[in-house]
Amino acid sequence: MTKPVLQDGETVVCQGTHAAIASELQAIAPEVAQSLAEFFAVLADPNRLRLLSLLARSELCVGDLAQAIGVSESAVSHQLRSLRNLRLVSYRKQGRHVYYQLQDHHIVALYQNALDHLQECR
């Protein structure tokens, strides 16, 4: 017996009740979902992703980051502020220079996993 194939716009209505299954399922809390949405919204900017790609390799100052992605230091500082607010990057001051690095290994893993996924889908 073959499974039916759905055409665009078709839906399937489940037969029977699924109360037992549904009672065991639990979605994340609304406030957690909101935090995740804000997190991914910050990552939705191409220049921020380019900055993360550079910081995944090395600690860099604002001037180096600006030159590497071809935007002003002011624009880089603005993007870094958004990343810093979500604790994706941290910084240290050395004299007049401020050096940025990714906050922790979770950010590197998230970035690398997303890249791997995109390459597998090609």
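Our numbering is plain: 1 for the first residue shown, then up by one each step along the chain.
Every residue gets a Cβ built from N, Cα and C, even glycine.
Straight from Swiss-Prot, the features:
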type	residues	note
MUTAGEN	Cys14 to Ser	Does not abolish zinc binding or metal-induced derepression
DOMAIN	28-122	domain 'HTH arsR-type'
MUTAGEN	Cys61 to Ser	Does not abolish zinc binding or metal-induced derepression
BINDING	Asp104, His106	Zn(2+) 1 binding site
MUTAGEN	His106 to Gln	Loss of metal-induced derepression
BINDING	His117, Glu120	Zn(2+) 2 binding site
MUTAGEN	Cys121 to Ser	Does not abolish zinc binding or metal-induced derepression
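This view paints the features noted in Swiss-Prot onto the structure.
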residue : record                : DSSP (3 states)
Cys61   : mutagenesis position  : strand
Asp104  : Zn(2+) 1 binding site : coil
His117  : Zn(2+) 2 binding site : helix
Just to verify: the residue among Cys61, Cys121 with the fewest other Cβ atoms within 10 Å, which of the mutagenesis positions is it?
Cys121
Spatially, and counting Cα to Cα, which of the recorded positions is closest to His106 (mutagenesis position)? Options: Cys61, His117, Glu120, Cys121.
His117
To the nearest whole angstrom, what is the C-alpha distance linking Cys61 (mutagenesis position) and Asp104 (Zn(2+) 1 binding site)?
18
Asp104 (Zn(2+) 1 binding site) versus recorded positions His117, Glu120, Cys121 - nearest by Cα
His117
Are there any residues in the same chain, six or more apart in sequence, whose C-beta is under 8 angstroms from the C-beta of Glu120 (Zn(2+) 2 binding site), and if so which?
none
